Amino acid sequence: MSHRPILKNFPQVDHHQASGKLGDLYNDIHDTLRVPWVAFGIRVMSQFEHFVPAAWEALKPQISTRYAEEGADKVREAAIIPGSAPANPTPALLANGWSEEEIAKLKATLDGLNYGNPKYLILISAWNEAWHGRDAGGGAGKRLDSVQSERLPYGLPQGVEKFHLIDPEAADDQVQCLLRDIRDAFLHHGPASDYRVLAAWPDYLEIAFRDTLKPVALTTEFELTTSRIRKIAREHVRGFDGAGGVAWRDMADRMTPEEIAGLTGVLFMYNRFIADITVAIIRLKQAFGSAEDATENKFRVWPTEKG
């Protein structure tokens, strides 16, 4: 009798499974957004053959702008849960034998996640709004100015490498249980990419879940914070020069009614899921220092103000 894993991988086209045109698209997402992983939601939606290529083609010119980057900054800055700061895990990590260098590497990983998550919230907001025919750009009648339309450099920031996401099914039972417990605490459907990255340090992730995440999971403060950043993202995409996605009515010749219905649910789910993860991972970095440090764009291309 085969061993039944504690945690089953949610259906998706994972990084190592994407080849050909889809592999090229994943790399283009990496380099356009300057992020070291392709979001869980995109990997799930890539099972709908025609959607992600069409939605990305529409969004790419919009999300590669300074305006989009500023929107992600606004999301990040608003993602702090009100109330007391979480306990700093550094003493516990040092007691577990961690070196300062290892802690610095962990913090840098959190910075990479916190750079990317708000950008993915902008992305999923644009895709979800456009899917339903709501304003996801191009409807304001006012185009971006020359500063707002400046382009991000193409490619990962200097010194940043693509993340390795552990395979939940192949992880040991302790890690699988931990990923399952985090999933269930937030009523999610599967472990986020972020936790698959952080599972490389299971002792840290266990401390982080127990002391930083579990106490706020599903609280009113957490839910209000995620609602706030979803609103910021939704309002920001309306300022794009063109629609940041595709409407389901325009995909009806390439998708079955069942696929359209299924994808509608997936978009709705990830619009909330990515907001949850954005708030959670910023809180993990906040525990190491301050809200200001946790919400800072560590890979800023332009100064906060032009000049």
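Backbone N, Cα and C define each Cβ position, glycine as well.
Unsubstituted: the structure retains its original residues.
For reference, Swiss-Prot has these:
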type: MUTAGEN; residues: Y26 to F; note: 60% activity of wild-type
type: MUTAGEN; residues: W37 to F; note: 40% activity of wild-type
type: MUTAGEN; residues: T65 to A; note: Complete loss of activity
type: MUTAGEN; residues: D73 to N; note: 50% activity of wild-type
type: MUTAGEN; residues: N117 to D; note: Less than 10% activity
type: MUTAGEN; residues: Y120 to F; note: Less than 10% activity
type: MUTAGEN; residues: E161 to Q; note: No effect
type: MUTAGEN; residues: W201 to F; note: 60% activity of wild-type
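Positions of the features from Swiss-Prot, shown on the structure.
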residue : record               : DSSP (3 states)
Y26     : mutagenesis position : helix
W37     : mutagenesis position : coil
T65     : mutagenesis position : strand
D73     : mutagenesis position : helix
N117    : mutagenesis position : helix
E161    : mutagenesis position : coil
W201    : mutagenesis position : coil
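For E161 (mutagenesis position), the Cβ neighbour count at a 10 Å cut-off comes to 8, with all displayed protein chains included.
In this structure, the C-alpha atom of E161 (mutagenesis position) lies 18 angstrom from that of Y120 (mutagenesis position).
Listed in sequence order, the mutagenesis positions from W37, D73, N117, W201 having a Cα within 10 Å of the Cα of Y26 (mutagenesis position) are W37. Cα-Cα distance from W37 (mutagenesis position) to N117 (mutagenesis position): 10 Å (rounded to the nearest whole number).
Shown are the mutagenesis positions Y26, W37, Y120, W201; of these, the residue with the fewest other Cβ atoms within 10 Å is W201. Around D73 (mutagenesis position), taking its Cβ as the centre, 18 other Cβ atoms fall within 10 Å, counting all chains. Between the mutagenesis positions T65, N117, the minimum number of other C-beta atoms within 10 Å of a residue's C-beta occurs at T65.
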